[in-house]
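Each remark here refers to the structure printed beneath this line.
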Amino acid sequence: MKELKYDVLIIGGGFAGSSAAYQLSRRGLKILLVDSKPWNRIGDKPCGDAVSKAHFDKLGMPYPKGEELENKINGIKLYSPDMQTVWTVNGEGFELNAPLYNQRVLKEAQDRGVEIWDLTTAMKPIFEDGYVKGAVLFNRRTNEELTVYSKVVVEATGYSRSFRSKLPPELPITEDLDDKDADVAYREVLLTKEDIEDHDYLRIFIDQETSPGGYWWYFPKGKNKVNVGLGIQGGMGYPSIHEYYKKYLDKYAPDVDKSKLLVKGGALVPTRRPLYTMAWNGIIVIGDSGFTVNPVHGGGKGSAMISGYCAAKAILSAFETGDFSASGLWDMNICYVNEYGAKQASLDIFRRFLQKLSNDDINYGMKKKIIKEEDLLEASEKGDLHLSVADKAMRVISGLGRPSLLFKLKAVAESMKKIKELYLNYPRSPSSLGSWRREVDNVLTEFNKSLS
């Protein structure tokens with residue numbers, strides 16, 4: 001079998017993998033990125049396709065341009081189940097043609113020295129002496145099996161986790177996903193019968209009957225094209241997502257022309273805190289495989305780019321020291337936790353709270369402003385839910401009709417603060433991971449009890 005050597009092997013060329021490749025390019029490293037899809041389908045993952053502009057600015061990633069940019073977004077409108085209350089949260093973003101943008105980032109990385117193979121599958125890890133040292137690949141273009149050795153493997157295989165799942169199960173990096181900590185999602189892109197009103201605002205509809213544990217979305221891709229879909233919580237025994245889509249599409253997108261269907265597809269999405277560790281001996285895990293998706297709104301492209309940025313940062317540091325052990329790559333965890341993971345863990349608490357609410361609770365809470373737009377904005381941006389003394393008093397008055405909701409909100413705020421502080425005090429070395437993880441699990445267990 002043919003053997004090749006690289007400094008870095010990136011498995012998966014979606015938003016996470018392509019970002020890591022882009023950030024690592026022109027740094028003097030020999031890098032190979034492989035993806036199992038043909039080039040023109042890399043990055044083609046069914047989702048809402050919306051990304052905050054702030055992510056591009058912070059990470060130095062190129063803005064989408066031309067056909068990659070389908071719509072500029074100025075905010076989100078959030079609808080209560082009874083449609084009587086609408087909150088508006090302002091913020092700039094892009095509605096993307098995600099595959100086109102993804103492929104351009106890959107092409108730029110390629111132009112800067114990264115080698116890219118499409119139609120190539122990582123068959124199994126090379127695992128020796130407790131380290132991931134590469135992978136056995138099968139290239140369907142050349143119809144050959146190859147052994148590729150590398151100092152670091154970046155696992156960016158998405159929800160399938162198809163590479164790290166083949167590692168010895170005792171490694172912390174192989175952590176599995178509870179079905180209830182994931183959403184099943186489905187979406188279609190259709191043309192509309194007439195121009196969309198306020199086409200620069202995304203619409204999100206919360207309803208525990210039409211999308212239990214998730215939400216419906218209506219994301220304009222211009223004046224007469226829309227990405228419409230829904231997510232529902234996994235592991236709950238709910239009916240097929242296609243049943244919900246067919247039954248309720250007219251309620252949320254009455255303006256679409258069903259004969260003008262452009263794209264359709266479904267996906268599974270992790271909606272929890274990130275992996276307890278995203279780095280181990282010779283390996284870093286990013287993107288959906290590292291559970292980097294926002295637990296509340298299910299968006300994963302921005303946080304995937306953050307994880308790619310952190311992977312590049314940790315890898316460059318490891319090459320400076322020559323240490324590719326878990327300790328040498330530990331900066332991956334520190335970087336991601338500080339950039340996004342602490343907030344994400346806090347939002348995992350908020351997600352659990354929202355999924356337990358009834359439609360009546362949500363209608364009442366939004367109408368009476370027991371939960372406010374400012375709460376949502378602060379939670380989404382920082383992972384915080386701060387309630388001042390005066391604010392608490394006003395909420396008590398508003399919440400007299402539903403004291404249990406107010407009590408739960410207090411428990412939510414406290415648990416969000418606890419878990420965020422734990423993540424901001426993430427262990428500085430692998431030796432402390434086990435005790436820290438037990439503390440996190442205790443917070444989650446206690447919070448789940450408070451919701452019962």
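Including glycine, each Cβ sits where the backbone N, Cα and C put it.
Residues as originally present; substitutions not included.
Following the DSSP three-state reduction, the secondary structure of D49 (FAD binding site) is coil. In sequence order, E70, E95, L96, N97, A98, F219, K221, N227, K301 are the residues near D49 (FAD binding site), counting only same-chain partners six or more apart with C-beta under 8 A. The FAD binding site annotation in Swiss-Prot covers F15, A16, D35, S36, K45, P46, C47, G48, D49, A50, A122, D288, G300, K301 and is backed by experimental evidence.
Annotation for C47 (mutagenesis position): same-chain Cβ neighbours under 8 Å, separated by at least 6 residues, are A98, A185, R187, A267, V269, G298, G299, G300, K301. One mutagenesis experiment named in Swiss-Prot is C47 to S, and its note says Seems to be able to reduce only one double bond of GGGP.
Among the mutagenesis results in Swiss-Prot, C47 to A or M has the note: Almost loss of catalytic activity. The residue drawn here is the original one.
In the three-state DSSP reading, Y340 (2,3-bis-O-phytanyl-sn-glycerol 1-phospholipid binding site) counts as helix. Annotation comment: Swiss-Prot describes H55, H297, Y340 as 2,3-bis-O-phytanyl-sn-glycerol 1-phospholipid binding site.
In the structure as shown, the Cβ atom of G91 (mutagenesis position) sits within 10 Å of 15 other Cβ atoms. Swiss-Prot gives this note for the published mutagenesis G91 to H: Halts the reduction of GGPP at H(2)GGPP.
According to DSSP, I206 (mutagenesis position) sits in a coil region rather than a helix or strand. Counting only residues at least six positions away in the same chain, the Cβ atoms of L78, Y79, S80, P81, Y215, L354, I362 sit under 8 Å from the Cβ of I206 (mutagenesis position). For the mutagenesis result I206 to F, the note given in Swiss-Prot is Increases reduction rate of GGPP to H(6)GGPP.
Per Swiss-Prot, mutagenesis Y215 to F or L is noted as: Moderate decrease in catalytic activity. Using a 10 Å radius centred on the Cβ of Y215 (mutagenesis position) and all shown protein chains, the other Cβ atoms total 25.
DSSP assigns W217 (mutagenesis position) to a strand. Quoted from Swiss-Prot for the published mutagenesis W217 to L: Large decrease in catalytic activity.
Cβ neighbour count for F219 (mutagenesis position): 26 (other Cβ atoms within 10 Å of its Cβ, all protein chains included). Among the sequence features in Swiss-Prot, the mutagenesis site F219 to L is noted as follows: Halts the reduction of GGPP at H(4)GGPP.
Here Swiss-Prot notes a mutagenesis experiment, F219 to L, with the remark: Slight decrease in catalytic activity.
What Swiss-Prot says about the mutagenesis result for L377 to H is this: Increases reduction rate of GGPP to H(6)GGPP. Summarising the environment of L377 (mutagenesis position), the number of other Cβ atoms within 10 Å of its Cβ, over all protein chains shown, is 15.
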Practice task
Work through the recorded positions one by one (W217, H297, Y340) and name whichever has its CA nearest to the CA of A122 (FAD binding site).
Solution key: Y340
Handout entry: H297 (2,3-bis-O-phytanyl-sn-glycerol 1-phospholipid binding site) versus D35 (FAD binding site) - Cα distance in angstrom
Key = 27
Handout entry: Spatial neighbours of W217 (mutagenesis position) that are distant in sequence (at least 6 apart) but have CB under 8 A
Key = G48, R187, L202, R203, I204, F205, N227, V228, G229, L230
Completion exercise
Counting every protein chain shown, other Cβ atoms within 10 Å of the Cβ of A122 (FAD binding site) number 23
Exercise for the section: Compute the mean position of the Cβ atoms of H55, H297, Y340, which form the recorded 2,3-bis-O-phytanyl-sn-glycerol 1-phospholipid site, and then list in sequence order the other residues of that chain whose Cβ is within 8 Å of it. Expected result: S52, N294, G299, G300, G302, S303, I306
Handout entry: H297 (2,3-bis-O-phytanyl-sn-glycerol 1-phospholipid binding site) to L377 (mutagenesis position) - Cα separation in whole Å
Key = 12
Practice task
Calculate the distance in Å between the alpha carbons (Cα) of K45 (FAD binding site) and H55 (2,3-bis-O-phytanyl-sn-glycerol 1-phospholipid binding site), and round it to a whole number.
Solution key: 19
